[in-house]
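Data first, discussion second: the structure below is written as structure tokens.
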Amino acid sequence: MAFSKLLEQAGGVGLFQTLQVLTFILPCLMIPSQMLLENFSAAIPGHRCWTHMLDNGSAVSTNMTPKALLTISIPPGPNQGPHQCRRFRQPQWQLLDPNATATSWSEADTEPCVDGWVYDRSVFTSTIVAKWDLVCSSQGLKPLSQSIFMSGILVGSFIWGLLSYRFGRKPMLSWCCLQLAVAGTSTIFAPTFVIYCGLRFVAAFGMAGIFLSSLTLMVEWTTTSRRAVTMTVVGCAFSAGQAALGGLAFALRDWRTLQLAASVPFFAISLISWWLPESARWLIIKGKPDQALQELRKVARINGHKEAKNLTIEVLMSSVKEEVASAKEPRSVLDLFCVPVLRWRSCAMLVVNFSLLISYYGLVFDLQSLGRDIFLLQALFGAVDFLGRATTALLLSFLGRRTIQAGSQAMAGLAILANMLVPQDLQTLRVVFAVLGKGCFGISLTCLTIYKAELFPTPVRMTADGILHTVGRLGAMMGPLILMSRQALPLLPPLLYGVISIASSLVVLFFLPETQGLPLPDTIQDLESQKSTAAQGNRQEAVTVESTSL
């Protein structure tokens, strides 16, 4: 716990922490545009088969209306509109008869869209669906693109967690911003869908490093009393980015322009990130006290605290001798499951991360199916997410981490299950429940960011965060895939999302400790001390209750 006292000597909360938060707000505003980009860049426009009589101008009869030509060229689809995936082999002139019925033609009279499709460009001038014809028999390639993107975050979460502990938080953050910028910009030049997916994977790989490095740097430079507020502010920036995406996509209807707008800012963010100091906690753990002292003095100078000039290497080493000793002990992924005090919380957090992201991404990637203006709906989702996260700091001050985490996940699950009972024609009420669930997920994700950092000590914090992100991204990959079962079992996806969310809230209640008001643990011994203190407190409370009753 000694580093917490050293951080207080460097000012605790001041100008540096404010500038740091403002710096991290920039990527948090832009990351949602990358993650949720395909709600718009891969939106499915209205489409039908290309036909000679309708779309070959020289073959169109001048005495027939476009509606009549459509009637004899395209069969009706399931929703009574023009079929999106089939056309008549030959013009069905008999359908012009007002008395014609569905029996006037048969399936044998139709064929697939062998000459391609005609797309409605009234909403989007261009999408990747229209560019590579990801419709009809190829419609499964659209969710594949999102799954590949999520797999990039999955792999990156594991790799960057290990690399950040080995090489430091700061260089990984700058590199990942540059990687995302280059890969994201390059996608507009992709000649094939395969190359596009590969570049999206590389961009997502870098995004995972931005998540891990930025959040860890922020947590490790923030005092215990301000940690919840700081993380909530950053979470609100993420929500604002979601809302802004709706406006950005409304203004930029071409997928290439939208992709550039979401990628180019990361070039600037990569340069800006170099002013940030390296984590002094990490430098201490890695046996680099001289550099740690320099960073602490730098922060103190920015905060205007002259007392830190008296901080010497001897005082630093004396204060953090437990951390230095801990750094000499070999740590690996196995420590999360072999060390008794870490085992239960590691397993429980794996379950919580996995289940939370299954339900969350199943909801946010299903935007177009709500049947409303997706630009407005995206902005609405971001706004309610902002409100949910903004209230998190206040809620955490009174109710604690465990209560908020469990309660918000349970409420989100109940909102999803309630939506199952609402008829399809009551779209407004369905949107209300969806927005309520999104807001609860916003609270849950903000709380989880703080909670998991407080559950693990410094030597394994990045490794744990990397593993949790990896498992969470497995859930994120599963969320959209579950939606594919809707064609056979329409109620299965929301049922799974709701039940999984409620079940994970019970895991939080029964298997995770409360960390409210506790200093950030620097060693495994700190966790043991917290556990012993909590046990003594429980025994004392039991004695007090018994004495009162007597």
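Cβ coordinates are placed from backbone N, Cα and C, and glycine is handled just like the others.
Model, not experiment: these values are computed from the prediction.
Per Swiss-Prot, the features are:
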{"type": "MUTAGEN", "residues": "HIS47 to Ala", "note": "Reduced cell surface expression and estrone 3-sulfate transport. Reduced cell surface expression and estrone 3-sulfate transport; when associated with A-52; A-83; A-305 and A-469"}
{"type": "MUTAGEN", "residues": "HIS52 to Ala", "note": "Slightly reduced estrone 3-sulfate transport. Reduced cell surface expression and estrone 3-sulfate transport; when associated with A-47; A-83; A-305 and A-469"}
{"type": "MUTAGEN", "residues": "ASN56 to Gln", "note": "No visible effect on N-glycosylation. Loss of N-glycosylation and of cell surface expression; when associated with Q-39; Q-63 and Q-99"}
{"type": "MUTAGEN", "residues": "ASN63 to Gln", "note": "No visible effect on N-glycosylation. Loss of N-glycosylation and of cell surface expression; when associated with Q-39; Q-56 and Q-99"}
{"type": "MUTAGEN", "residues": "HIS83 to Ala", "note": "Reduced cell surface expression and estrone 3-sulfate transport; when associated with A-47; A-52; A-305 and A-469"}
{"type": "MUTAGEN", "residues": "ASN99 to Gln", "note": "No visible effect on N-glycosylation. Loss of N-glycosylation and of cell surface expression; when associated with Q-39; Q-56 and Q-63"}
{"type": "MUTAGEN", "residues": "GLY241 to Leu, Ser or Val", "note": "Strongly reduced cell surface expression and estrone 3-sulfate transport"}
{"type": "MUTAGEN", "residues": "GLY400 to Leu, Ser or Val", "note": "Strongly reduced cell surface expression and estrone 3-sulfate transport"}
{"type": "MUTAGEN", "residues": "HIS469 to Ala", "note": "Slightly reduced estrone 3-sulfate transport. Reduced cell surface expression and estrone 3-sulfate transport; when associated with A-47; A-52; A-83 and A-305"}
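Listed mutagenesis positions near HIS47 (mutagenesis position): HIS83 (candidates HIS83, GLY241, HIS469; Cα-Cα distance within 10 Å).
When Cβ neighbours within 10 Å are tallied across all protein chains shown, the highest count among the mutagenesis positions HIS47, HIS52, HIS83, HIS469 belongs to HIS469. The mutagenesis positions HIS52, ASN56, HIS83, GLY241, HIS469 include none with a CA atom within 10 A of the CA of GLY400 (mutagenesis position). Comparing the Cα of HIS83 (mutagenesis position) with the Cα of every entry in HIS52, ASN56, HIS469, these being the mutagenesis positions, the smallest distance points to HIS52. Annotation: GLY241 carries the greatest number of neighbouring Cβ atoms among the mutagenesis positions GLY241, GLY400 [cut-off 10 Å, Cβ to Cβ].
Note on ASN56 (mutagenesis position): other Cβ atoms within 10 Å of its Cβ, all shown chains, come to 11. Comparing CA positions across the mutagenesis positions HIS52, ASN56, HIS469, the one lying closest to GLY241 (mutagenesis position) turns out to be HIS469. Distance from the CA of HIS469 (mutagenesis position) to the CA of ASN56 (mutagenesis position) is 52 Å.
The separation of HIS469 (mutagenesis position) from HIS52 (mutagenesis position), Cα to Cα, is 52 Å.
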